[in-house]
Amino acid sequence: MSVTGTEIDSDTAKNILSVDELQNYGINASDLQKLKSGGIYTVNTVLSTTRRHLCKIKGLSEVKVEKIKEAAGKIIQVGFIPATVQLDIRQRVYSLSTGSKQLDSILGGGIMTMSITEVFGEFRCGKTQMSHTLCVTTQLPREMGGGEGKVAYIDTEGTFRPERIKQIAEGYELDPESCLANVSYARALNSEHQMELVEQLGEELSSGDYRLIVVDSIMANFRVDYCGRGELSERQQKLNQHLFKLNRLAEEFNVAVFLTNQVQSDPGASALFASADGRKPIGGHVLAHASATRILLRKGRGDERVAKLQDSPDMPEKECVYVIGEKGITDSSD
């Protein structure tokens, strides 16, 4: 059974329950405001946040937190459910086109919602170009592989170019100014700021208008802020929390999360992470486990680029060729 774009939108909106609903279960308005100040805007987020973390929010005692948790549990069932219900939830998943039909094909339709997709590769492979292309294709109608929605873009390296968005939008015959207006942009100054920006996303996403979160690139700030083996453990703990939050946002708001990542040379790298030439994505096991889909990008012949699907819960390993043009990521003319 196919699910239409309208049905997906209505289902997503129906499942986004504001914390204001808790007022009907005895939680006063001042405590709800405290939740919002702590970056918690929906009932689902209340349920997925630990009591220990909720108690860290200024003004919330253990007694209040327990009462809030109890009220949230009355609104949304969090125990065992029939697998048929989970099937209904999975049917709300849809894909966003990358701009390349060949790449969309090996991905099973495109970048999937409710999960994290990571692309990694050396410089000039098209990671940022793919991010820019997705900013436009996400706004296309459903029948054209879009999501008819907005994009939240976190830029960690200062490589976001609004003029490039306008150029790609013109290639798709969309209004350039409207496309730019539908992209919420933030420059992450360091890893701490990057994590804060993701915490703040709950308020934006609770509108139900967003379809995609882009982080370009996920590890740049963490590499700078945590240097050497002595800080590696702390870095991975922070990264794990960051990725956990992104995954929660993807599931709760039915959005796609698209991460770009850098690579490092490691001649002795294990086959689990490394490509044939020994390059491997940074972030280790933490990032590998968080990303549902991992795609290696590399340079091909001439202007061609090669995308290899390395890990996916839905599709087998496969690769395809794409090029970077005025419309962003497109198919090779060959």
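Just so you know, glycine gets a Cβ as well, placed from its N, Cα and C.
Original residues fill every noted site, and no substitution is shown.
Here is what Swiss-Prot says about this protein:
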BINDING   Gly121, Glu122, Phe123, Arg124, Cys125, Gly126, Lys127, Thr128  ATP binding site
BINDING   Arg223, Tyr226, Arg229, Arg235, Arg305  ssDNA binding site
BINDING   Arg223, Arg229, Arg235  dsDNA binding site
MUTAGEN   Lys69 to Glu  Recessive mutant; phenotypically null. Eliminates the ability for self-association
MUTAGEN   Gly126 to Asp  Dominant mutant; phenotypically null
>> Please report the distance from the Cα of Cys125 (ATP binding site) to the Cα of Arg305 (ssDNA binding site), rounded to the nearest angstrom.
In response: 6
> Per 10 Å Cβ neighbour count, which of the recorded positions Lys69, Arg124, Arg235 ranks highest?
Replying inline: Arg235
> Say you check the Cα of Arg124 (ATP binding site) against those of the binding-site residues Arg223, Tyr226, Arg229, Arg235, Arg305; which is nearest?
Replying inline: Arg305
>> What's the number of neighbouring CB atoms sitting within 10 A of the CB on Phe123 (ATP binding site)?
In response: 9
>> Under 8 Å between C-beta atoms and at least six apart in sequence, can you list the same-chain neighbours of Arg223 (ssDNA binding site), or say none if there are none?
In response: Gln262, Ile282
> How big is the Cα-to-Cα gap, in Å, between Phe123 (ATP binding site) and Arg229 (ssDNA binding site)?
Replying inline: 25
>> If I take the alpha carbons of Gly121 (ATP binding site) and Tyr226 (ssDNA binding site), what is the distance between them in whole Å?
In response: 21
> Which one is closest to Arg305 (ssDNA binding site) in space, judged by CA to CA distance, out of the recorded positions Lys69, Gly126, Lys127?
Replying inline: Gly126
> Going by DSSP, is Gly121 (ATP binding site) part of a helix, a strand, or coil?
Replying inline: strand
> Same-chain residues six or more away whose CB lies under 8 A from the CB of Lys127 (ATP binding site)?
Replying inline: Val119, Phe120, Gly121, Asp216, Ser217, Thr260, Asn261, Leu297
> From the centroid of the CB atoms of Gly121, Glu122, Phe123, Arg124, Cys125, Gly126, Lys127, Thr128, the recorded ATP site, which same-chain residues not already listed sit within 8 A by their CB, in sequence order?
Replying inline: Gln129, Leu297, Arg305
>> If the ssDNA binders are Arg223, Tyr226, Arg229, Arg235, Arg305 per the record, what's the largest distance between their Cα atoms, in Å?
In response: 34
> Roughly how many Å separate the Cα of Tyr226 (ssDNA binding site) from that of Glu122 (ATP binding site), to the nearest whole number?
Replying inline: 21
